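Below: the structure, in structure tokens.
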Amino acid sequence: MVKFLKPNKAVILLQGRYAGKKAVIVKTFDDGTREKPYGHCLVAGIKKFPSKVIKKDSAKKTAKKSRVKAFVKLVNYQHLMPTRYTLDVDLKDAVVPDVLQSKDKKVTALKETKKSLEERFKTGKNRWFFTKLRF
């Protein structure tokens, strides 16, 4: 079978707290692990999408509206919907599988993810990824 869930692939989460949110695959575990004996992957996604910026907004307000909140999570393949989009953002060094073991590691990983996603948003690339799903 062809593996189409590869790193940097944009996905939509279908179940749980972040259902309907967009995420990007960081690392895949096709054969599972000892703790999770099923196919799953580590994803980093957008918890809170940036708001729409208009021309008359001040610089301060524009900066506030351009903020992104991120999340990092291990997700079962059954709870993902893959999309045709890929996101060329480098999260491999910031988000590693053992990040979820301790709180302080997770906080630093979230800050790194947030920074790289905000930078991607401000350059105007991958516009689809930063728009809220309307459903």
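Glycine too: its Cβ is placed from the backbone N, Cα and C atoms.
Feature annotations, reproduced from Swiss-Prot:
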- Glu35 to Asp: In RPL27-5 (VARIANT)
- Phe49 to Tyr: In RPL27-3, RPL27-4 and RPL27-5 (VARIANT)
- Pro50 to Ser: In RPL27-4 (VARIANT)
- Leu117 to Val: In RPL27-2 and RPL27-4 (VARIANT)
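For Glu35 (variant position), the spatially nearest entry among the variant positions Phe49, Pro50, Leu117 is Leu117, judged by CA separation. By the criterion of other Cβ atoms within 10 Å of the residue's own Cβ, the least surrounded of the variant positions Glu35, Pro50 is Glu35. Phe49 (variant position) falls outside any helix or strand according to DSSP and counts as coil. In this structure, the variant positions under consideration are Phe49, Leu117, and the one with the smallest number of other Cβ atoms within 10 Å of its Cβ is Phe49.
In the three-state DSSP scheme, Glu35 (variant position) is classed as coil.
Cα of Pro50 (variant position) to Cα of Leu117 (variant position): a span of 11 Å. Put simply, Phe49 (variant position) is 11 Å from Leu117 (variant position) when counted between their Cα atoms.
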